[in-house]
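One structure is given below, encoded as structure tokens.
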Amino acid sequence: MLTVSLLVCAMMALTQADHDGVLKGTATEAGEVSPVFRSRRALVCPAGWTLHGQRCFYSEATAMTWDLAEANCVNKGGHLASIHSLEEQLYIKDIVAGIVWIGGSACKVAGAWSWTDGTPVDYRTWCPTKPNDILSDCCMQMTAAVDKCWDDLPCPASHASICAKAAI
């Protein structure tokens, strides 16, 4: 009797899960159903982008101003990269060469840094004596230094850039 009760409960749970869209069944030739959990699908990035965590990154080698670099990233469906941890900093450091624009800006109010993607500035790795908070130096770059620390520069300078967007 206990076995029958357990089987009925299991069948009801699976039926409800399938009804709620949690399971996607694939029938085999023997008529068995092999459940595939949708929440377990792999995250992917478009061609040319690399996956790290839940975000995709695109290294743009063409040198351009900070404003054009941001517009280029937006055109690709993202923004200049925001960096939220040492792990992300190290990942980006490994996929870029030289100086690159990243998504930080303080052009509206000197010293009030924000990311172009709207996420909070919750991690910082400024170079020593930076930022200098001069309003003309209001765009953020990752330097070519070994540690790839951040520096504030005038936005009209031309550099490569790194874009980021959510993986799908």
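Note: Cβ is positioned from N, Cα and C throughout, glycine not excepted.
At each noted position, the model has the original residue.
The domain 'C-type lectin' annotation in Swiss-Prot covers 52-164.
In sequence order, Q141, M142, T143, A144, H159, A160 are the residues near I99 (mutagenesis position), counting only same-chain partners six or more apart with C-beta under 8 A. For the published mutagenesis I99 to F, Swiss-Prot gives the following note: Has 60% thermal hysteresis (TH) activity of that of the wild-type. Has 60% thermal hysteresis (TH) activity of that of the wild-type; when associated with F-112.
A112 (mutagenesis position) carries neither a helix nor a strand DSSP state and counts as coil. In Swiss-Prot, a published mutagenesis experiment is listed as A112 to F, annotated No effect on thermal hysteresis (TH) activity. Has 60% thermal hysteresis (TH) activity of that of the wild-type; when associated with F-99.
Per Swiss-Prot, mutagenesis L153 to F is noted as: Nearly identical thermal hysteresis (TH) activity with that of the wild-type. Taking all protein chains in view, 21 other C-beta atoms sit within 10 angstroms of the C-beta of L153 (mutagenesis position).
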A112 (mutagenesis position): tally of other CB atoms within 10 A of its CB: 12
Nearest-integer angstrom distance between the alpha carbons (Cα) of A112 (mutagenesis position) and L153 (mutagenesis position): 15
